[in-house]
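Visitor: Pulled these from Swiss-Prot:
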- G44 to E: In strain: Isolate Holland/9018/1987, Isolate Holland/9375/1993 and Isolate Holland/94112/1989 (VARIANT)
- G125 to A: In strain: Isolate Holland/9375/1993 (VARIANT)
- L126 to Q: In strain: Isolate Holland/9018/1987, Isolate Holland/94112/1989, Isolate Holland/9375/1993, Isolate Switzerland/02053/2002 and Isolate Switzerland/9337/1993 (VARIANT)
- T134 to P: In strain: Isolate Switzerland/02053/2002 (VARIANT)
- E174 to A: In strain: Isolate Holland/9018/1987 (VARIANT)
- F205 to S: In strain: Isolate Holland/9018/1987 (VARIANT)
- R247 to T: In strain: Isolate Holland/9375/1993 (VARIANT)
- V281 to I: In strain: Isolate Switzerland/9337/1993 (VARIANT)
- K417 to Q: In strain: Isolate Holland/9018/1987, Isolate Holland/9375/1993 and Isolate Holland/94112/1989 (VARIANT)
Amino acid sequence: MDADRIVFKVHNQLVSVKPEVIVDQYEYKYPAIKDRKKPSITLGKAPDLNRAYKSILSGINAARLDPDDVCSYLAAAMALFEGICPDDWESYGILIARKGDKITPANLVNIQRTDVEGNWALAGGLDVIKDPTTAEHASLVGLLLCLYRLSKVSGQNTGNYKTNVADRMEQIFETAPFVKIVEHHTLMTTHKMCANWSTIPNFRFLAGTYDMFFSRIEHLYSAIRVGTVVTAYEDCSGLVSFTGFIRQINLTAKEAILYFFHKNFEEEIKRMFEPGQETAVPHSYFIHFRSLGLSGKSPYSSNAVGHVFNLIHFVGSYMGQVRSLNATVIATCAPHEMSVLGGYLGEEFFGKGTFERRFFRDERELAEHEAIESTKTDVALADDGTVNSDDEELYSGGTRTPEAVYTRIMVNGGKLKKSHIKRYVSVSSNHQARPNSFAEFLNKTYSSDPR
C-alpha cells in the first residue's frame, strides 16, 4: 500500500485515503536575466523638464500628485545626474558602462515612451514663474523618491516615527547642495495622499534605478539615496538575515548550514542558493531585482525561507539582539521546533569565542609558535552529552562542532533545557514586545513553562 495513505472505517466500511493539503500555487521567480536585455518600463511622452517641475511642485504644495506624471518626470530628470563610471560595470552579461564612461541612471535600464501627454501639458505650475536650477530639480527628485521610503515604513512603527523620518529627510533637501523648495511638513502631508505608492510598479522601478546608480557612482546629489535605499535587497529578508547570521557567529555559509538539523531546511537552502544568480556580485541587478520587476515572487523573502528565518532570529533573540526580538515570526514554519534548535545554537555561540595568537614580536617568535602548534597533539574527548549544564553554568559544551551540538540535542530528547528557557524568558520579558514578534512568541510560550 502507498506509504502516504491512511486506512480507517466509516460505518463499518473500510476507507483508504491520501491526505493532501493546500499547497503554494505561486512559483518563485529567480531574477537572473537570461536574454541580456536591460530591465524595461513604458511611460508617457517625455515632458518639458522645466514645465514638468513647475507642475509637480504645484501638485506637492496642494498634496495632489498624479503617479504617471511623477514617473514621467523622474525618468526625464535622470539626464541631470551625469557621473563617471569608476570601473567596467557588467551584470548578468549586460554591459552597463565601461570604466570612464559618462553615464546617468537612464543607462541602467530601458525606458520606452508613448505619445500620451502628461497633465502638465494641459495645466499646472502657473504659480511658479522662473525656470528651476539643477539643484531645485535635484531637491524635487529627492522629495518625490522619499515618498517611496515613507510608504515602506512598517505600520508597527507607532507614535511620531514616520513624521520624524519625513522631517529629517526634508532637512536634507533644504541644505546644500540642495535647496529648499517646500515648506516644513509638506513631505508628510503629501505622503498621506500617496501612502501606497511603493506598490506602483513604475514608481518602484524608478526608485530602484536611482538607488542602483547612486550606490555606485560618486555624485554631488548622492544623498537622493535617502529615499531609495530601501529598494536594495527588497523582499530579501531571508537571505539578508542569513548573511547577518553567519557574520554574527563568525562562520562561513557552508559551516553554518551544518548546524541546521531539520528536514524542512533542505528545500529552503536549495531555493536560497539557486545557481546562476548574482547574490555575491557588487552592484548587480540582483540587488534591486524586486524594484526592477525581475521577480514577481521573491525566493529570498522571509516567507520563502521561513524555517531558516525563524531559526536565525531565535538564535538572535537568545543573544539578546533587538532586531531579532522585533522581527515577525513566520507562524507557518515550525516556530516551536525552531525555538528549540535556536536555544541550542544560541547557547553554543553566545558568550564563547575561538581564539589564537596571530601577531608576534618578530619572525623568530612567529617561527617558534608555528613549530609548537605543528607538533601539538590535541586529545579531544567526544562530548557524550551527559554533563548537566543546567547545574554547571560554566560548562563549555565541548568542542564547537555540529556533531557535538546534535548529540546534546538528542541526549536531551529534542527539548530545551532549563538554562535555555531561563535565557529566552529573560530576554523576552525585558523587551517591549511587538505583536507577532519573536519576543512575544518566546514570552507567551516559555514564561509559564514549569521546567
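Cβ atoms here come from the backbone N, Cα and C positions, even for glycine.
Every position carries its original residue.
Thinking about packing and proximity, how do these listed features fit into the structure?
Guide: With a 10 A radius on its CB, G44 (variant position) counts 18 other CB atoms from all the protein chains. G44 (variant position) falls within neither a helix nor a strand when secondary structure is assigned with DSSP, and so counts as coil.
Its Cβ placed at the centre, T134 (variant position) has 14 other Cβ atoms within 10 Å.
Shown in sequence order, S139, K180, I181 are the residues of the chain, 6+ apart in sequence, with a C-beta less than 8 angstroms from the C-beta of E174 (variant position).
Residue density at F205 (variant position): 24 other Cβ atoms are found within 10 A of its Cβ, drawing on all protein chains shown.
Using a 10 Å radius centred on the Cβ of R247 (variant position) and all shown protein chains, the other Cβ atoms total 10.
The Cβ of V281 (variant position) lies under 8 Å from the Cβ of S91, each of which sits 6+ residues away along the same chain.
A simple way to gauge crowding: the CB of K417 (variant position) has 18 other CB atoms within 10 angstroms, across all the protein chains here.
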Visitor: Could you check which of the variant positions (G44, T134, F205, K417) sits closest to R247 (variant position), going Cα to Cα?
Guide: K417
Visitor: Rounded to the nearest angstrom, how far is the Cα of G44 (variant position) from the Cα of F205 (variant position)?
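Guide: Distance (Cα to Cα, whole Å): 15 Å.
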Visitor: If one measures from the C-alpha of T134 (variant position) to the C-alpha of K417 (variant position), what distance in angstrom results, rounded to a whole number?
Guide: 64
Visitor: Take the C-alpha atoms of K417 (variant position) and G44 (variant position) and report the distance between them in angstrom, rounded.
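Guide: So the Cα of G44 (variant position) lies 63 Å away from that of K417 (variant position).
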